[in-house]
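Just below is one structure, and these are the notes that go with it.
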Amino acid sequence: MNRRRRYTGSNPSLRRVLYRAHLGVALVAVFTAGLAVTLVGLLTLRAYADPNQQLIARSISYTVEAAVVFGDAQAAEESLALIASSEEVSSAIVYDRQGQTLASWHRESTGPLHLLEQQLAHWLLSAPTEQPILHDGQKIGSVEVKGSGGSLLRFLLTGFAGMVLCLLLTALGAFYLSRRLVRGIVGPLDQLAKVAHTVRRERDFEKRVPEAGIAELSQLGEDFNALLDELESWQARLQDENASLAHQAHHDSLTSLPNRAFFEGRLSRALRDANEHREQLAVLFIDSDRFKEINDRLGHAAGDTVLVNIAMRIRGQLRESDLVARLGGDEFAVLLAPLASGADALRIADNIIASMQAPIRLSDGSTVSTSLTIGIALYPEHADTPAALLHDADMAMYIAKRQARGSRRLAELNDPRILQEEKEIDSATPEAPPK
């Protein structure tokens, strides 16, 4: 038969799975949104960078026009530096009519981010912008302006910092919302798991799952509680049936008295207790006189009524600690434990015999009388085992029945007369003695 796979603890819990899922979704969403915004921003900056670079080149061409006309390199450099230093320009060069460099300006490479700015400008900005310098409609030179990646780098760094901050805030928000959601989902599931574990380990079918705040989980809890109701009812019926079967296995169905197996087990325990506490006990072997005659003459129903009444009358003469059992047919056995003396056993036997003096009323209104013959064996005087005690009490009962029906007899240890009569009984025919 396939064994059910058990949880080993290596799998992640539902709580952790939900936390990871919520955090992952939130981070992916923020990262995707941040990346999209950054790309759109870069494209927008690039779209504005080209016209701005052309405006800067045109402004420089107007400013250095006079210096180019007169070939004044110093004035051209001063004008060039004045404009380029305040704009997003990495370099600017002024050429004369012959294409020779008249003036140039380059932004100083300060800081570790200069190379990164150059790389961004190379990747994202267009080629350097060239603007002719005109005088009276004639080209007298040109200006070459190369853009700087400083703005792009600042934008990227600001966007990255903002995205990291958003990711942190999103992670905190996702953790908080996940805890609330997990509390609503995992909490009821934990309760259900605890109840199921308690029911499985302790067989406590009275446990119930509390109502959840989510409809589906609440329905699951109701179905689980309904299942527990059925299991509790089934368990109760099973216990009742087991108790009934156990009672039937150890009790006589007619008289409801314990049977021979139950009596012998109880006698064995009583002997151990008596030996441990040095106490005395007695076994009474009881047989109904002329029961076969009553059963044959009046029928089995009358015989059953007689047996039930005998059981009730014997039980009525005993203490709560004593035990009476039906061994079979019309034979009964009584365990008297503890016992103060053998005289108490004789007195109880006399009371049982006396209880049978009143006639037994049958179902048809008629009455019938019977008597009981009792054999008594004492522990430890006569025997110290269950079988030996029952045997000695049985032998004493048969001897008493031969001598006088409706009497009682105490087994006697090593009594020659008892031994002789016991031999006669053992050698007699299998037919039971008259009752």
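We number each residue from 1, going along the chain as drawn.
Glycine residues also receive a Cβ, built from the backbone N, Cα and C atoms like all the rest.
In Swiss-Prot, a mutagenesis experiment is listed as Ala33 to Thr, annotated with the note No longer binds to YfiR. Counting only residues at least six positions away in the same chain, no Cβ atom sits under 8 Å from the Cβ of Ala33 (mutagenesis position).
Less than 8 angstroms from the CB of Val40 (mutagenesis position) sits no same-chain residue that is six or more residues away. In three-state terms derived from DSSP, Val40 (mutagenesis position) belongs to a helical segment. The annotation that Swiss-Prot gives for the mutagenesis experiment Val40 to Ala reads: No longer binds to YfiR.
Counting only residues at least six positions away in the same chain, no Cβ atom sits under 8 Å from the Cβ of Pro51 (mutagenesis position). Experimental mutagenesis is annotated in Swiss-Prot for Pro51 to Ser, with the remark: No longer binds to YfiR.
For Val68 to Ala, Swiss-Prot lists a mutagenesis experiment annotated as follows: Residual binding to YfiR. Val68 (mutagenesis position): 25 other CB atoms within 10 A of its CB, across all protein chains.
Ala171 to Val appears in Swiss-Prot as a mutagenesis experiment; the accompanying note says: Residual binding to YfiR. In the three-state DSSP scheme, Ala171 (mutagenesis position) falls into the helix class.
Residue environment of Gly173 (mutagenesis position) contains 13 other Cβ atoms, counted within 10 Å of its Cβ in all protein chains. Quoted from Swiss-Prot, the note on mutagenesis experiment Gly173 to Ser is: Residual binding to YfiR.
For 183-236, the entry in Swiss-Prot reads domain 'HAMP', with the evidence type sequence analysis. For the domain 'HAMP' (183-236), DSSP puts the residue distribution at 42 helix, 0 strand, 12 coil.
Taken from Swiss-Prot, the feature domain 'GGDEF' applies to 279-415, supported by sequence analysis.
The DSSP secondary structure for Ser288 (Mg(2+) binding site) is strand. Residues annotated as Mg(2+) binding site in Swiss-Prot, with experimental evidence given as evidence: Ser288, Asp330.
For the published mutagenesis Asp330 to Ala, Swiss-Prot gives the following note: Produces a wild type colony morphology and an attachment level around 60% of wild type. Using a 10 Å radius centred on the Cβ of Asp330 (mutagenesis position) and all shown protein chains, the other Cβ atoms total 22.
Secondary structure from DSSP puts Asp330 (mutagenesis position) in coil. Here Swiss-Prot flags Asp330 as active site, proton acceptor, drawing on sequence analysis.
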Residue distribution over DSSP helix, strand and coil in the domain 'GGDEF' (279-415): 57 helix, 39 strand, 41 coil
Cα distance (Å, whole number) from Val68 (mutagenesis position) to Asp330 (mutagenesis position): 146
Distance [Cα-Cα, Å, rounded] between Ser288 (Mg(2+) binding site) and Gly173 (mutagenesis position): 90
Distance [Cα-Cα, Å, rounded] between Ala171 (mutagenesis position) and Val68 (mutagenesis position): 60
